[in-house]
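See below for the structure under consideration.
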Amino acid sequence: MSKRYFVTGTDTEVGKTVASCALLQAAKAAGYRTAGYKPVASGSEKTPEGLRNSDALALQRNSSLQLDYATVNPYTFAEPTSPHIISAQEGRPIESLVMSAGLRALEQQADWVLVEGAGGWFTPLSDTFTFADWVTQEQLPVILVVGVKLGCINHAMLTAQVIQHAGLTLAGWVANDVTPPGKRHAEYMTTLTRMIPAPLLGEIPWLAENPENAATGKYINLALL
């Protein structure tokens, strides 16, 4: 049976994709057949092949399997806004059955599947359904990405607590340095490590340019999962 993990973040723009690429690289190095999955993405660009989302493309590149774009990202929207808003505006409902079918298809091909969410934990997919609902439905172990900056401790603890209250496994967390480390960086890391009830899988240093394309798998200790 495939190993499956869901990557969420303490907020949008905290480095979920950077961490997801690092995790995929580490899993590939460990000998797994890996697949990244971004079931819903907004903020995509028009290309000759159709809409393409940069996060989904990064997952596609960092998967060890050769996957079609639509397999990695079945729901793609142009406007960078909450999926439930643009989905309703375009008359394209996001269906959990389609999301789950995509996951099943990847599980048939890969033995290590990483699913990346959109935004934070409770990102709405419709007026009545959130990403959290789908993850709970699928019973996916969760990896939390924390963008290390002022305010991250509270956001990390709130997210970790609600994940556990949903009855899900918080499998681990990844620290992502979204800015050059400040003078309190070490204290933030010490506090987060003490308070988050899951192992620290690794810390990805601040990378000024194209972090999704960097060799970041070396920062991840996959043995802790």
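Along the chain as shown, residues are numbered 1 onward.
Yeah, the Cβs are placed from backbone N, Cα and C, and that goes for glycine too.
These numbers come from a predicted model, not from an experiment.
What Swiss-Prot annotates here:
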type	residues	note
ACT_SITE	Lys38	active site
BINDING	13-18, Asp55, 116-119, 176-177, 205-207, Glu212	ATP binding site
BINDING	Thr17, Asp55, Glu116	Mg(2+) 2 binding site
BINDING	Ser42, Tyr188	substrate binding site
MUTAGEN	Thr12 to Val	Strong decrease in ATP affinity; essential role for this residue in the steady-state affinity for ATP
MUTAGEN	Glu13 to Ala or Asp	Almost no change in activity
MUTAGEN	Lys16 to Gln	Complete loss of activity
MUTAGEN	Lys38 to Leu, Gln or Arg	Complete loss of activity
MUTAGEN	Ser42 to Ala or Cys	Almost no change in activity
MUTAGEN	Asn176 to Ala	Increases affinity for CTP 3-fold, no change for ATP
Distance check, please: Cα of Asp55 (ATP binding site) against Cα of Asn176 (mutagenesis position), rounded to an integer number of angstrom.
16
Lys16 (mutagenesis position) in three-state DSSP notation:
helix
Rounded to the nearest angstrom, how far is the Cα of Ala118 (ATP binding site) from the Cα of Asn176 (mutagenesis position)?
17
Of Glu13, Thr17, Ser42, Glu116, the recorded positions lying within 10 angstroms (C-alpha) of Asp177 (ATP binding site) are none
For Lys38 (mutagenesis position), find which of the recorded positions Thr12, Lys16, Tyr188, Leu207 come within 10 Å, Cα to Cα.
none
Have a look at the recorded positions Ser42, Ala118, Tyr188, Leu207 and say which one has the shortest Cα distance to Thr17 (Mg(2+) 2 binding site).
Ala118
